[in-house]
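Asker: One structure follows; several queries about it will come next.
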Amino acid sequence: MTITPQNLIALLPLLIVGLTVVVVMLSIAWRRNHFLNATLSVIGLNAALVSLWFVGQAGAMDVTPLMRVDGFAMLYTGLVLLASLATCTFAYPWLEGYNDNKDEFYLLVLIAALGGILLANANHLASLFLGIELISLPLFGLVGYAFRQKRSLEASIKYTILSAAASSFLLFGMALVYAQSGDLSFVALGKNLGDGMLNEPLLLAGFGLMIVGLGFKLSLVPFHLWTPDVYQGAPAPVSTFLATASKIAIFGVVMRLFLYAPVGDSEAIRVVLAIIAFASIIFGNLMALSQTNIKRLLGYSSISHLGYLLVALIALQTGEMSMEAVGVYLAGYLFSSLGAFGVVSLMSSPYRGPDADSLFSYRGLFWHRPILAAVMTVMMLSLAGIPMTLGFIGKFYVLAVGVQAHLWWLVGAVVVGSAIGLYYYLRVAVSLYLHAPEQPGRDAPSNWQYSAGGIVVLISALLVLVLGVWPQPLISIVRLAMPLM
């Protein structure tokens, strides 16, 4: 197979991020300079984002048997790059107070971003597995980056061991699917899995094991046990990446698998996914009710958000609207999570031991950092799905898709879950406006809005509000990603 200039243009984001990894590695070997390496990383990620315009001009194509570049891949690549950029900008002030090696942080984020881009373009079970490993392995190091803290190290060990187990399930499931179908390409799977084939025990077992592996990576019930501990133990900028980039990339590739291979046509698989979605929505919200740690609360709430997205995935067979729903919901979830975790990162910067993540640290924040408190309020309202925010548009889409596909009990679960979610999100928002404690705890720097992280947080809040009132630009972008399938 010959690689043409057209193919190289299609692979630009992947090549640019890969080149940035090499440049940052050489820069660290040459001389440790925190500012230089952070700047190189941000320039590389921005260049990869800009290159998406050229990719769009090249059109949709299968670059290799493992990768397909089209509108869908571009949308998810863009979301992963935005999340990686935000992670780097939040990490810079946080690392300023960190006494050990700072520069490797950016290297690990870039390698994980590379895995995310590979997942967005994956068109084959081999590239799906490679992408998941490429995004997971750097996260083992990132979660335990504050290794002098017992909690961070414990979170890293938990995540490493459980992630390895999940990967083995995923790989074994792929082996069974291959044994039955004789191919690993998504398109070939779609052709080979004809009538009645999906009821073969070996194939059902294979897809079942794959659901276990992917369910762990997406922290769906009952494979979610690592989520709250890892979110709490990981440094705040890493929790940002975990909650956004890794979830978006993996959900994107699962979406593509379901589009090409008729996995959702099997009644057994649909029932299993529906039960997982129902349990994730209800359990995630109920567990978040009693949390007094913001990162744990956001960890449990992410379980329920993935449950909502699963409703749209189950309804995928009913039409293109569910693809639109997932795109809009993930964009809303990305900006809301970036804002919420960004506030936690700003409150925890520079590094001074554990993050400012207890609810008590945010009590009365409005009285000395009013804009920051307003941003956090907007993010909580968006995550709760209150009208006039982007979170509401996403949730409305999911409900519409559920109704269209007659998934009545899942629609009921979404409504009940949203009602429960409203309580704990508003609890965080209300605590920002209570009387400040006598002895103030951690606080964001007074000039936070002029820092790169502060600007990212403000832009996220602005996007959540503007797109919540006028979502048409976002819907148009998501629709552009559809016809190129």
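Any Cβ shown, glycine's included, is placed from N, Cα and C.
Substitutions noted, but not modelled.
According to Swiss-Prot, the protein carries these features:
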MUTAGEN   Lys217 to Arg  Shows 40% of the wild-type rate of deamino-NADH oxidase
MUTAGEN   Lys217 to Cys  Loss of activity
MUTAGEN   His224 to Lys  Shows 40% of the wild-type rate of deamino-NADH oxidase. Inhibited by 20-30% upon addition of 0.25 mM of decylubiquinone
MUTAGEN   Lys247 to Cys  Shows 7% of the wild-type rate of deamino-NADH oxidase
MUTAGEN   Gly391 to Ser  Shows 90% of the wild-type rate of deamino-NADH oxidase
MUTAGEN   Lys395 to Cys  Shows 5% of the wild-type rate of deamino-NADH oxidase
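Please go over these features one by one and say how buried each is and what sits next to it.
Answerer: Under DSSP, Lys217 (mutagenesis position) is assigned to a helix (H, G or I) in the three-state scheme.
Every protein chain considered, the tally of other Cβ atoms within 10 Å of the Cβ of Lys217 (mutagenesis position) stands at 21.
Following the DSSP three-state reduction, the secondary structure of His224 (mutagenesis position) is coil. The Cβ of His224 (mutagenesis position) lies under 8 Å from the Cβ of Ser280, Phe283, Gly284, Ile303, each of which sits 6+ residues away along the same chain.
Note on Lys247 (mutagenesis position): other Cβ atoms within 10 Å of its Cβ, all shown chains, come to 23.
The secondary structure of Gly391 (mutagenesis position), as reduced to three states from DSSP, is helical.
Counting only residues at least six positions away in the same chain, the Cβ atoms of Tyr308, Tyr329, Gly385, Val414, Ser418 sit under 8 Å from the Cβ of Lys395 (mutagenesis position).
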Asker: Sorted by position, what residues of the same chain at least six away from Gly391 (mutagenesis position) have a C-beta under 8 A from it?
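Answerer: Same-chain residues close to Gly391 (mutagenesis position) (Cβ under 8 Å, separated by 6 or more) are Gly332, Tyr333, Ser336, Leu381, Ser382, Leu383, Ala384, Gly385, Val464, Gly468.
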Asker: Which whole-number value in Å describes the distance between the Cα atoms of Lys217 (mutagenesis position) and Lys247 (mutagenesis position)?
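Answerer: About 7 Å separates the two Cα atoms.
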